[in-house]
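Supplied in structure tokens, the structure appears directly below.
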Amino acid sequence: MDADRIVFRSNNQVVSLRPEIIADQYEYKYPAIKDLKKPCITLGKAPDLNKAYKSVLSGMNAAKLDPDDVCSYLAAAMQFFEGTCPEDWTSYGILIARKGDKITPNSLVEIKRNDVEGNWALTGGMEMTRDPTVSEHASLVGLLLSLYRLSKISGQNTGNYKTNIADRIEQIFETAPFVKIVEHHTLMTTHKMCANWSTIPNFRFLAGTYDMFFSRIEHLYSAIRVGTVVTAYEDCSGLVSFTGFIKQINLTAREAILYFFHKNFEEEIRRMFEPGQETAVPHSYFIHFRSLGLSGKSPYSSNAVGHVFNLIHFVGCYMGQIRSLNATVIAACAPHEMSVLGGYLGEEFFGRGTFERRFFRDEKELQEYEAAELTKTDVALADDGTVDSDDEDYFSGEARGPEAVYARIMMNGGRLKRSHIRRYVSVSSNHQARPNSFAEFLNKTYSSDS
């Protein structure tokens, strides 16, 4: 008997076939750099920086920016942001800089130039006759890069959220060490005229480069990161959610994964922790691999690890976390099953902690405490054999650990308990549910059962 086949009758004929579907329609690409060459882009001919500044500022005031000119200017302006490398900096085998080296954002990547002249029009008229200062260049760079952040804010954020962010960014870039170079609301007006900056590959590359530089190098103008910070771990919401989850429940990654009782986690965990990736290396190219063009389809997105993502946010919902209630359910990744496991794990980690004394008045008190704890442990280990203490723990409902939780799930036939459902309904019904969010899913799925 072939376990993969099914047998049925069609038009009086017995048919045997293997039902096969495409399980994963995407080919995920890992961001490892195989050729030991820094990430690279090609731009037009390097401009005269003073002329470029006046042209781009004029375009911003007129809400008519030329993306090619903007990218050419941002690359040329990197020379203004020199800093000192604090340690030897390597990533994927590439030496970026030695400790003590003077570096600019340009040191992290390779920017090639061709002979194509920029446009450099003065679309907003000629207002500035003198040459700009470094502070003015820094302010313009900061405002331009902030268009990336604004274009990444999704339509789910209602009201004046985006306008408020734009206003706060403008305030940053008119306060020392920056200087005011545009009128109020210019940034939002410019964004509205071209809202898709985050989809322009060269602009995205430059935003990621600036962010990678300022995240490591202490600099007078480090606040430029306010517009680029969204390039860090971009399209890695699955991995980022997992990292936040283990911090939230105070376990290591290894300890947390022991609670993932479902076969669909296997491929996702393997994908998330692919050997050779610098997922745990500070200041690696990995952190900005999407913006630097090192991967087409991220293996770390919420869709790539949808079961892990769903489970983590169901646990978050159980704990009443707004971020989880607002997150979007990955509908194709067993949300009903993940909500069951999420209920049990939520119960396991919510409202209970592991506590012990760690601080003492003096060394004598510390030694007395340690001696008393050793005695307690010895007594606990002296099992007289009359009770199978493991089984007793499983069925008492008080034991902690993967085995105890798994036993509780099995005892209840893989179904949620009434207390779990009440908790889910309580947290989701008190929340303004967004479409397709975890809050909406829990409300629709369990409100009639409570």
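Yeah, the Cβs are placed from backbone N, Cα and C, and that goes for glycine too.
Just the original residues are modelled here, none of the noted substitutions.
Model, not experiment: these values are computed from the prediction.
Relevant sequence annotations retrieved from Swiss-Prot are reproduced here:
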VARIANT   SER10 to Ala  In strain: RC-HL
VARIANT   MET128 to Leu  In strain: RC-HL
VARIANT   ILE257 to Thr  In strain: RC-HL
VARIANT   PHE273 to Leu  In strain: Ni-CE
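Neighbours and distances for these, please.
On its own chain, SER10 (variant position) has no residue at least 6 apart in sequence with a Cβ closer than 8 Å to its own Cβ.
Look at ILE257 (variant position): DSSP puts it in a helix. Around ILE257 (variant position), the same-chain residues at least 6 positions away in sequence with a Cβ under 8 Å from its Cβ are PHE265, ILE269.
Neighbour count (other Cβ atoms within 10 Å of the Cβ, all protein chains): 14 for PHE273 (variant position).
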Tell me whether PHE273 (variant position) sits in a helix, a strand or coil according to DSSP.
coil
